[in-house]
Amino acid sequence: MRLKNFPFFVLFFFFCFNSNQSWGLMSSNQQPQFFKLMKNSLFGDALSTWNVYDVGTNYCNFTGVRCDGQGLVTDLDLSGLSLSGIFPDGVCSYFPNLRVLRLSHNHLNKSSSFLNTIPNCSLLRDLNMSSVYLKGTLPDFSQMKSLRVIDMSWNHFTGSFPLSIFNLTDLEYLNFNENPELDLWTLPDSVSKLTKLTHMLLMTCMLHGNIPRSIGNLTSLVDLELSGNFLSGEIPKEIGNLSNLRQLELYYNYHLTGSIPEEIGNLKNLTDIDISVSRLTGSIPDSICSLPNLRVLQLYNNSLTGEIPKSLGNSKTLKILSLYDNYLTGELPPNLGSSSPMIALDVSENRLSGPLPAHVCKSGKLLYFLVLQNRFTGSIPETYGSCKTLIRFRVASNRLVGTIPQGVMSLPHVSIIDLAYNSLSGPIPNAIGNAWNLSELFMQSNRISGVIPHELSHSTNLVKLDLSNNQLSGPIPSEVGRLRKLNLLVLQGNHLDSSIPDSLSNLKSLNVLDLSSNLLTGRIPENLSELLPTSINFSSNRLSGPIPVSLIRGGLVESFSDNPNLCIPPTAGSSDLKFPMCQEPHGKKKLSSIWAILVSVFILVLGVIMFYLRQRMSKNRAVIEQDETLASSFFSYDVKSFHRISFDQREILESLVDKNIVGHGGSGTVYRVELKSGEVVAVKKLWSQSNKDSASEDKMHLNKELKTEVETLGSIRHKNIVKLFSYFSSLDCSLLVYEYMPNGNLWDALHKGFVHLEWRTRHQIAVGVAQGLAYLHHDLSPPIIHRDIKSTNILLDVNYQPKVADFGIAKVLQARGKDSTTTVMAGTYGYLAPEYAYSSKATIKCDVYSFGVVLMELITGKKPVDSCFGENKNIVNWVSTKIDTKEGLIETLDKRLSESSKADMINALRVAIRCTSRTPTIRPTMNEVVQLLIDATPQGGPDMTSKPTTKIKDSIVSDHLTQTRL
């Protein structure tokens, strides 16, 4: 029987063999056609060696091509070849045996449709389309049962996330990072099917809702990244079942709440943990700090309490510890860093106390040491002098005592040393001359004594030097004039004596020079007038002799007050009641008398002529009388100038007429004034005291407070902060002279229809405003809080670059009782942070909230308070009701803007939502906002910065460490 059927088996085998050969032959014949299609539609040097028209060509030798034994293509890897153009459709119709398709890091046409045919590749195991920047919807992957690797990161996919992926049970690597244009979607319970998955990378891809408990079934996971999404609720304790996990990234999910699960401490292979910028509460589990392989622990910007577990000090692997902006108490582990290769430590803005850890840089690798704004006590350990790798050393605003170690001041790579606001004593170490890379040195408000060492001049990269409010004595070293990059020199509030060195005139980059409240004697060097721009304060010293004429004409006379032996030189052409005229030698007096007679005669003749003209021009008498009034009122003004600008103060006063009014605001009336030089300035006449019966003493107090604020504003130098030229003050009126902004303010541009701002311009405005506020918050000490961020206080120059205006003025005007558009506090309804409305206490996070409202204005085109939001609604509440669906998100966007901008606008909206969180600690800092907005730069826009890496590597640290503590 078997022999009888044998011929049929032979025939069947022969048929199948020939069929396979025929199929292979047919497929092999189709392959050249697809290579020709690729050659014709893709462009790049890498394909120049593809000779597709030669009949004898072996395609298997082409770049990126691999074949099996029958010559059938199995791998097509064109990654990183800088190709452009269109990838042809139907790749698997031509390559049916294809196992690997990698097209990552190319510049393919965004509208390419080839992706829709990919599910036909039933044998495909590895699909990589990362950083191709494709658009459109994603296909159904359910038929691709062989798929092991899928990487669709850094694209612009829209529509629904393909949940069918979670049925591909052989999947090992899943990456959809940075797809912010997808619809909001929730991680399904079916994720538990992916038991072979080692990498789940779903950062910034519109995930929302809770993290499912079933995620605990993915026991093969090595890397779990869900950062930058809208996840909410508590972190499930089942994550503690992921025994192979090495990296856990959940940061920037600001609706995550609850405590950190103790069970995470079960993950003995875990190396990196980042759950920053969320709403976590409770303490840091000891079990986490005891993990044997922990390298990175970042939990900053939460509401964590309690002490830092002592077990963290025993770690042998810890490199980066970032816990800033929490409510942590107690002491740092005393042995922190003694056994581990620490690179960065930032525990700033907590309530930590006790001594600083002595051996934190024992490994010799520490780059960043930041412990600002805590309650640390004791001295700075001598061992810190051996931290030769340090780049930033910031211990400001603590309770440190003792002397400054020589070694700390001679660190060869350090760029910032910040010791301000402590109780440090002793001299400035001479070793400061060895800090060749030092750019910023802050030592203000300590008890430092001795002299300023001349070795300081060796630190030629210094840009900022603040030694104010100490007990320094002796002369100002002439060698300071060698610090040619210096733009801030503050020595105020010491016991410095001798004369002001002429060499200071070499500091051509200087913006701020404050030598006030010392014991300086002698004359003021005439050549100091060469410093441009100038903000000078020499008040409260023992200076004598004439004030340089150029400084008088620059309106800087007030900067020399409380120097009773100073005088006004006759050549100044005017006198100031605060200073006497300088006495002239006898010979010059006689000559002066002759000149006085000649001038008197000239004035008499001129008076006769004027009288005649007035008789003939009686119709202009009212105007002339007004001029006389202005002229007389001029002498009642105090004038303070902050920049060199050529104008006669009388010009300003004469131009304050109705026809020059360009706007009214909560703080006053704004005039456009064209000077004789042709330059145009803006003059803001601040609202005067509303209570006319107020005591003169009260008025003087308020004016003094305003003057203090204005002098601070006048010292500011930043491209996104409006330049304040001058300030006029009297008991009844205050004038601010600003640079003129020809395109008005942002409110008018957005809401009055004067101009159409495309998204790219709006984004530019948002970044500029954020950079200006970041400067006020993070680059000044102490920080300046604006208190009244709103679109009317954002001015636009000729190129629509934004300039922040009116910062610091609001709180003084509130005391005057006249700011009609503000609430009881400084600030404007619709822009006020919720906690400010309750507590009346302004913080930098209040400014962040107000900026978030402005950003929403830019994105939606709507006003902060509008009837379209319904009863008791504002723009923040309205947006919060729309973000649960993709349709809702689209509905919030300004309909006047092009469809192509929607994705970029949604990216920016995510930033605005973070800024307007009701919990202040959840809001990012303005430095972080700048980075977030730069990351959201419209496609094709300027390359403002490189993309941040999504993981912490050995060679880098968090954005906060590298960018925000400046």
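Here the Cβ of each residue, glycine as well, is placed from N, Cα and C on the backbone.
The domain 'Protein kinase' annotation in Swiss-Prot covers 656-934 and is backed by sequence analysis.
Here Swiss-Prot flags Val662, Gly663, His664, Gly665, Gly666, Ser667, Gly668, Thr669, Val670, Lys684 as ATP binding site, drawing on sequence analysis. In the three-state DSSP classification, Gly668 (ATP binding site) falls within a strand. Counted within 10 Å of its Cβ, the other Cβ atoms near Gly668 (ATP binding site) come to 23, all protein chains included.
Over all protein chains present, the Cβ of Ser677 (mutagenesis position) has 11 other Cβ atoms lying within 10 Å. For the published mutagenesis Ser677 to Pro, Swiss-Prot gives the following note: Short inflorescence stems and increased anthocyanin accumulation in leaves.
Residues annotated as active site, proton acceptor in Swiss-Prot: Asp788. In this view, Asp788 (active site, proton acceptor) is surrounded by 32 other Cβ atoms within 10 Å of its Cβ, with every protein chain counted.
Distance from the CA of Asp788 (active site, proton acceptor) to the CA of Gly668 (ATP binding site) is 14 Å. When other Cβ atoms within 10 Å of the Cβ of Val670 (ATP binding site) are tallied across all protein chains shown, the result is 24. Ser677 (mutagenesis position) sits 20 Å from Val670 (ATP binding site), taking the C-alpha atoms as the reference points. In the predicted model, residues of the domain 'Protein kinase' (656-934) average a pLDDT of 78.
The Cβ neighbour count for His664 (ATP binding site), using a 10 Å radius over every protein chain in view, is 12. When other Cβ atoms within 10 Å of the Cβ of Val662 (ATP binding site) are tallied across all protein chains shown, the result is 14.
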